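Record features (Swiss-Prot):
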DOMAIN    22-105  domain 'PDZ'
MUTAGEN   K27 to E  Abolishes interaction with GRIA2, but not with PRKCA
BINDING   C44, C46  Zn(2+) binding site
DOMAIN    144-357  domain 'AH'
Amino acid sequence: MFADLDYDIEEDKLGIPTVPGKVTLQKDAQNLIGISIGGGAQYCPCLYIVQVFDNTPAALDGTVAAGDEITGVNGRSIKGKTKVEVAKMIQEVKGEVTIHYNKLQADPKQGMSLDIVLKKVKHRLVENMSSGTADALGLSRAILCNDGLVKRLEELERTAELYKGMTEHTKNLLRAFYELSQTHRAFGDVFSVIGVREPQPAASEAFVKFADAHRSIEKFGIRLLKTIKPMLTDLNTYLNKAIPDTRLTIKKYLDVKFEYLSYCLKVKEMDDEEYSCIALGEPLYRVSTGNYEYRLILRCRQEARARFSQMRKDVLEKMELLDQKHVQDIVFQLQRLVSTMSKYYNDCYAVLRDADVFPIEVDLAHTTLAYGLNQEEFTDGEEEEEEEDTAAGEPSRDTRGAAGPLDKGGSWCDS
């Protein structure tokens, strides 16, 4: 092992500069400052911060970050000590503790290697894949446990389908009401023409009144269309603007999420590599030279986690607002639809109740003369019977003699 050599191995900083400093942290009620430590004797020449936990003194102060090297505690050097010994040194101090460190001036772009990019692609593929399928394909991955946002995304998709169905149904309903209103208008026009041409005043007035009722129903239908049409606009706004905007935010969130999970997977792989070398008793070059590559990935993971947490917070807030708008909007739209249709049917009922003109008495003989002036004159049944009796009792003129003499009674004689 490198620790058994008589000379020191120079640290391989990968061109990453460090800046020394110190920070005083006030411990919490559990006598902790909120950091985890890695490295140290006997395999690594330096100790460094692996993770800064949320809502702890170190996280709230924001001075130290993952990957920073710890050089001393309260003015005491920790060179050559193990991480367990350094943790005890920090725990022994009550109240405030001063941490001396070398700040790692890392560029996150330097940690975005081809390996991280490929891991992002793999996580994107595995996202919609079951665990059994991923395990069968041998795809290692990092997942978020108890991710409640997944259920929210499923609810968003169901809400989008609901609004899509309501939009289509409302369109069909408006189209049907428009055709119905045009039918009522046609009825009104027909009965109006009949009323104008009806010679009897009572029947004419009844037909005109019935025609006006249908025209009023047509106006009620147009008013219903004008009232419900904004509902369709609001539904389309929610469906085509609000939901796509949320999906775009979710798409950005997923990109940040996959990047964070990729760094988590990379850290896990590097930890496994280090543990394997320790188990075999073989020194690992990057560990023996300061483990700067690992510390760079730790810093990138911390920054990716910060972006992920912020983006997740934004997505949850946007989805919460979207849910509130959905609950309020759907109630308002349905109330508008129900109240408008109720008013439409009540108005139609009132108009038709006042237009109860049936039965209508119509003089068909007079009406026939009025409508058929160019036709043959109408004769009733009694006149037809008299003509039939005459034809049966008296011969026709054609059957009589052309110049037959008259008998004593003045009738024609057969020739």
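Cβ coordinates are placed from backbone N, Cα and C, and glycine is handled just like the others.
Feature map: annotations from Swiss-Prot on the structure.
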residue : record               : contacts (Cβ under 8 Å, 6+ apart)
K27     : mutagenesis position : I33, P57, V93, K94, G95, E96, V97
C44     : Zn(2+) binding site  : G38, V287, S288, G290, N291
C46     : Zn(2+) binding site  : E11, G39, G40, E69, G290, N291
